[in-house]
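Asker: After the structure tokens below, expect a handful of questions from me.
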Amino acid sequence: MSRPPPTGKMPGAPEAAAGDGAGAGRQRKLEALIRDPRSPINVESLLDGLNSLVLDLDFPALRKNKNIDNFLNRYEKIVKKIRGLQMKAEDYDVVKVIGRGAFGEVQLVRHKASQKVYAMKLLSKFEMIKRSDSAFFWEERDIMAFANSPWVVQLFCAFQDDRYLYMVMEYMPGGDLVNLMSNYDVPEKWAKFYTAEVVLALDAIHSMGLIHRDVKPDNMLLDKHGHLKLADFGTCMKMDETGMVHCDTAVGTPDYISPEVLKSQGGDGYYGRECDWWSVGVFLFEMLVGDTPFYADSLVGTYSKIMDHKNSLCFPEDTEISKHAKNLICAFLTDREVRLGRNGVEEIKSASFFKNDQWNWDNIRETAAPVVPELSSDIDSSNFDDIEDDKGDVETFPIPKAFVGNQLPFIGFTYFRENLLLSDSPPCRENDAIQTRKSEESQEIQKKLYALEEHLSSEVQAKEELEQKCKSINTRLEKTAKELEEEITFRKNVESTLRQLEREKALLQHKNAEYQRKADHEADKKRNLENDVNSLKDQLEDLKKRNQSSQISTEKVNQLQKQLDEANALLRTESDTAARLRKTQAESSKQIQQLESNNRDLQDKNCLLETAKLKLEKEFINLQSALESERRDRTHGSEIINDLQGRISGLEEDLKTGKTLLAKVELEKRQLQEKLTDLEKEKSNMEIDMTYQLKVIQQSLEQEEAEHKTTKARLADKNKIYESIEEAKSEAMKEMEKKLLEERSLKQKVENLLLEAEKRCSILDCDLKQSQQKLNELLKQKDVLNEDVRNLTLKIEQETQKRCLMQNDLKMQTQQVNTLKMSEKQIKQENNHLMEMKMNLEKQNAELRKERQDADGQMKELQDQLEAEQYFSTLYKTQVRELKEENEEKTKLCKELQQKKQDLQDERDSLAAQLEITLTKADSEQLARSIAEEQYSDLEKEKIMKELEIKEMMARHKQELTEKDATIASLEETNRTLTSDVANLANEKEELNNKLKDTQEQLSKLKDEEISAAAIKAQFEKQLLTERTLKTQAVNKLAEIMNRKEPVKRGSDTDVRRKEKENRKLHMELKSEREKLTQQMIKYQKELNEMQAQIAEESQIRIELQMTLDSKDSDIEQLRSQLQALHIGMDSSSIGSGPGDAEPDDGFPESRLEGWLSLPVRNNTKKFGWVKKYVIVSSKKILFYDSEQDKEQSNPYMVLDIDKLFHVRPVTQTDVYRADAKEIPRIFQILYANEGESKKEPEFPVEPVGEKSNYICHKGHEFIPTLYHFPTNCEACMKPLWHMFKPPPALECSRCHIKCHKDHMDKKEEIIAPCKVYYDISSAKNLLLLANSTEEQQKWVSRLVKKIPKKPPAPDPFARSSPRTSMKIQQNQSIRRPSRQLAPNKPS
């Protein structure tokens, strides 16, 4: 039966319903967008947008715009409320600062509510906008938020305020790998583990379609179990469809940057994920060696080494690195076309370096790490460095005069992993009371759950800690067992070496005794010579005495004359000085008088100013009293306003309560209406059911009555049976009547309910009318109050205008007071300045007197020193002669040794001739053997023919296999198309619900086809397996044929055996001859080594003597210069020169400069720092001493020739970017010639000089392309040459270190000056020096620049070492970091 339409609906109701359905669908889509955390318009983004708009518009200048002011009035309060409800920095307690960078810092924090520990990263909005790059943090936030990888540090939430962005991340208490490498000597086993984890972490990032571009140990953090996670994704970039990246700037850390990324600067950068694998190679090298492979103190040095990596990559000899590790490093540090990992991670995973028994690529994260951090608590930060508090003022955005939009770039940054906003399902249409109860119950349950979860997590943590301790104890036990075994083996080795050493000791003692005899013999000779010298000296003295007796009288006369002259000269000088002092005294007295007069004038002015000041102060007091009265009036007015505002707020609250009551009434009304409609529906349903049942009963009754009548007519005889039937019918009728009664009672109940609902509706209508009346009354009251408020605001505006006028007057008066104060200060300053002038003049007078006395004393001391130095110089000359004679004797010995060597070589040649004869015999034997081999080759030909036949069979077999493979491929393609069709049909199913039956039939058909295809595929796979087994059988058959030996004729076998015997005999003879030869060679080699050692010792002694001579020469030069200065002073004093004529240059004469400077230790300032040396610059040499004692003993550390100096200059940040920023203004660089240091033991390993393919030659320069991220200027056009993120392409000369734009070279501009340094790299050196202050650095540079020869020194082809860079031989120390065997629980 068709149901009648509802009475209250319009004719077009179905169309409206359809429209509502479409609208609901769009609303759901919109809701999905708002709920989706990855959507740009999610709830957090919308709230951020509103918040940032209010922050950017809430300024006085912008509020003048009426629209902006209205917007702020509307949303300002609600935005403040949102800020109060949202997460903020105050929700966390800061434990410690664990990191600081250019944009902010990382803090270790504890959440106040949950008591959980996190790492919170703060990024300054001002710094990011100031440096014109605010996009890098988006990639970092998105990766950490949506990665869901165990290899990436997780982001729990991100929020912001007006100053900072906050990222709350998981805390990694193990610190970074830089900390681990600084505390431990990393063995290869550990390096294998950490490299494998880095590879897996990078693979996870690459699988997201990103390239990291800044892989380094600083960005590798360790969790509490010691496993690795990657961090700092600010440099990440999205790959295109081909897996490549387009970038015009070189991004990354200089030591870890790849060549292709370096080449991208200023050009079309196009590279792939292989740039990350380069960084992995650098990281592995650093772990095993202790330094990066392309380390240099300057940026240009590192970049040039990276570009020339084929020549510059070398492994140090003092560190043991396995062949597999070297191969892997070389495979990573190659050109990108051949680099390992270019074709996928599986390439790297299959490397032999990673093979081990402890872990594999699938379970590495479940295995125990090499170092598990020992933590005292959940806030243990011992693996992080202590960072000083930043006491500097935090910079903020200035107040704008127009709209700037500083907050707009950060809209959408807010994120929560567990987003509670809009997380619940839409609210059910039930009573509010039930919902509140349910929510309260759910909150209580959640609290209990949370407490249980916390308890569980603590228990789990405790369990994990115990398991870790057990694991660590097991690993320690294993380590100790291994160490024990190693110690046993080491002990055995030591014992064997001890025996060898004892034998060598006995030999050395024997040699020592022989050398002692020789030394005694030499000593006797020396004593005899000394006796002869003494006798000669006695004779000389006798002769001198005779001569002196005749000359004494003349000398006395001369001495008296000299004394008279000296006394006269002294008298003259004293009279001159007395005259000078009188003049200066008169001048000073005049100056004092002038100053006194000036002082009086100033005092008078001061008195006048004080009177003016008093007047102004009185006026100021009067104004202040007026101001206070105004303030009182204002406060009274503000109190009235506050009262009115309170009344308004009360009325507004009443309004709100009225609105809420209205809303509740409307809600109840709706609910009742809904109930009414439901009841009506039920009633109509019930009526329909009842009518239907009645009709059915009536029909059954009519049928039964008809049957009854027929039965009465037919069967009158069987009354008894009929009576029983009637009884049954009557019972059925009774049951039916009961049912009818029940239905009627139900109907009455429904009607009663309807009446009650109608009564309630009428009551609610009455209530509604009453509330509307109340609302109207309240609105009228509100209008009256608004008029009062307007009147009061007008009054307030008038008062503010009056106040502004008063304030302007006050400002004028305060300005006048300030000007008077300023003039008073100036007068006081002038007075102080004049007083200081007076004091200085008095001091100068006293100093002049002291200088005169000191000069007299120095004259006497220098005379004594001169006499002593003359005596020493004669002694040194005699010593030099003796040394020269000894040197000549040693050269003779060397010649004799060379002759012996030639004799040995002649003997060796004769032995070689004998060897050739034996070899000819062997050749004749080989001829006979070749005949036998020819016969053997005939047999092999037959064998090859058979092999060819087998190959043809194999080729046919392969063809058949390829055909079958093609059919399988075609089937697989059909299978793919079928699966794609299934996916398409599934999508259509969702869109077209009406055609569901048709699509299901098609799907079932497709599934049948798919099953049949799978069956066909299975058949073909079986065929493939059978083909493979046949193939393996064929290969095995081939191997049998190949390995089968062919029968050889018996007649030729005996000849071969005979010849083999003869061959063996010859081999034995050859062996014996070779052994004899090697023994002789060893013997002669030992003698040669001993000779070379002696020569080296002698040359070292000669160098040291030469260095002492140089230092003595410089001392003599100093004394001569001092003498000359004294003579000049004497002459000038006799002539009567003024006191201000001769000006000393910093306390040193023009030719000499000395002081303390620092040199870099092992050319690595980052690791080993600087060492202090006392440096003296004479007219010819630069002498370096370890201490002043060495200087007194004439024992220099290093000597350089000034003639060979090329260039001296102060360094920039790019030259020594590893040095501390405070040290850079104190460092300068010396470039000098170095024509042969081969005979000297090198203190540092010499860096190999690579090809100059990457240099750009221009005007004598050797330019290297670079980028500057630090402040630097172009030395050609003086424009900025740097940028923090996108620097312009630049060039730097590797010789003179001039810096310029690359555009000058490209445009062929003539701005660039020629190179100041012309030298061959193989015969040149540079030296960095650190002065005590910037003033000293400037002094050293200016003085050394003057000493550089105008023409560059020509390299001497015959010179052995000019200049000498003679350094004392120091013990070879390892470059590795100091080892650490203790657990990693250390103070950072």
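Don't overthink the numbers, they just go from 1 along the chain as shown.
Glycine too: its Cβ is placed from the backbone N, Cα and C atoms.
Feature list, courtesy of Swiss-Prot:
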MUTAGEN   Asp48 to Ala  Loss of kinase activity; autophosphorylation and dimerization
BINDING   Ile98, Gly99, Arg100, Gly101, Ala102, Phe103, Gly104, Glu105, Val106, Lys121  ATP binding site
MUTAGEN   Lys121 to Met  Loss of autophosphorylation
MUTAGEN   Lys121 to Ala  Loss of kinase activity
DOMAIN    357-425  domain 'AGC-kinase C-terminal'
MUTAGEN   Thr414 to Ala  Loss of kinase activity; autophosphorylation and dimerization
DOMAIN    979-1047  domain 'RhoBD'
DOMAIN    1150-1349  domain 'PH'
MUTAGEN   Trp1170 to Ala  Increased activity and autophosphorylation
Asker: Which number gives the other C-beta atoms within 10 angstroms of the C-beta of Trp1170 (mutagenesis position), all protein chains shown included?
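Answerer: Here the count is 17.
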Asker: On average, what pLDDT score does this prediction assign to the domain 'PH' (1150-1349)?
Answerer: 78
Asker: Anything within 10 Å of Val106 (ATP binding site)? Look among the mutagenesis positions Asp48, Lys121, Thr414, Trp1170, comparing CA atoms, and list what you find.
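Answerer: Taking Asp48, Lys121, Thr414, Trp1170 one by one, the ones whose Cα falls within 10 Å of Val106 (ATP binding site) are Lys121.
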Asker: Per DSSP, how many helix, strand and coil residues does the domain 'AGC-kinase C-terminal' (357-425) have?
Answerer: 3 helix, 2 strand, 64 coil
Asker: Give me the largest Cα to Cα distance among Ile98, Gly99, Arg100, Gly101, Ala102, Phe103, Gly104, Glu105, Val106, Lys121, the residues the record lists as binding ATP, in Å as a whole number.
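Answerer: It comes out at 15 Å between the most distant Cα atoms.
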Asker: Output, ordered by sequence, the same-chain residues six or more apart from Gly104 (ATP binding site) with a CB under 8 Å from its CB, or 'none'.
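Answerer: In sequence order, the residues whose Cβ lies under 8 Å from that of Gly104 (ATP binding site) (at least 6 apart) are Lys121, Leu122, Leu123, Ser124, Glu127, Tyr164.
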Asker: Going by C-alpha positions, which of the mutagenesis positions (Asp48, Thr414, Trp1170) is nearest Ile98 (ATP binding site)?
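Answerer: Result for Ile98 (ATP binding site): the nearest of the mutagenesis positions is Thr414.
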Asker: Going by C-alpha distance, which of the mutagenesis positions Asp48, Thr414, Trp1170 is nearest to Ala102 (ATP binding site)?
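Answerer: Comparing Cα positions, the candidate nearest Ala102 (ATP binding site) turns out to be Thr414.
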Asker: Using C-alpha atoms, which one of the recorded positions Asp48, Arg100, Trp1170 comes nearest to Thr414 (mutagenesis position)?
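Answerer: Out of the listed candidates, the nearest Cα belongs to Asp48.
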Asker: Using a Cβ-Cβ cut-off under 8 angstroms and a sequence gap of six or more, which residues of the chain neighbour Arg100 (ATP binding site)?
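Answerer: Correct list: Val106, Ile387, Asp390.
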Asker: According to DSSP, which kind of secondary structure is Ala102 (ATP binding site) found in, if we only use helix, strand and coil?
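Answerer: Ala102 (ATP binding site) sits in coil per DSSP, no helix or strand.
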Asker: A 10 Å Cβ contact count, applied to the binding-site residues Ile98, Ala102: which residue has the minimum?
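Answerer: Ranked by other Cβ atoms within 10 Å, the binding-site residues Ile98, Ala102 bottom out at Ala102.
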Asker: Could you check the recorded positions Val106, Lys121, Thr414 and say which one's CB has the most other CB atoms within 10 Å?
Answerer: Lys121
Asker: Measuring Cα to Cα, how many angstrom lie between Trp1170 (mutagenesis position) and Asp48 (mutagenesis position)?
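Answerer: Rounded to the nearest whole number, the Cα-Cα distance is 52 Å.
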Asker: State the count of C-beta atoms found within 10 angstroms of the C-beta of Asp48 (mutagenesis position), not counting that atom itself.
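Answerer: Within a 10 Å radius of the Cβ of Asp48 (mutagenesis position) lie 22 other Cβ atoms.
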Asker: Specify the secondary structure state of Asp48 (mutagenesis position) as given by DSSP, simplified to three classes.
Answerer: helix
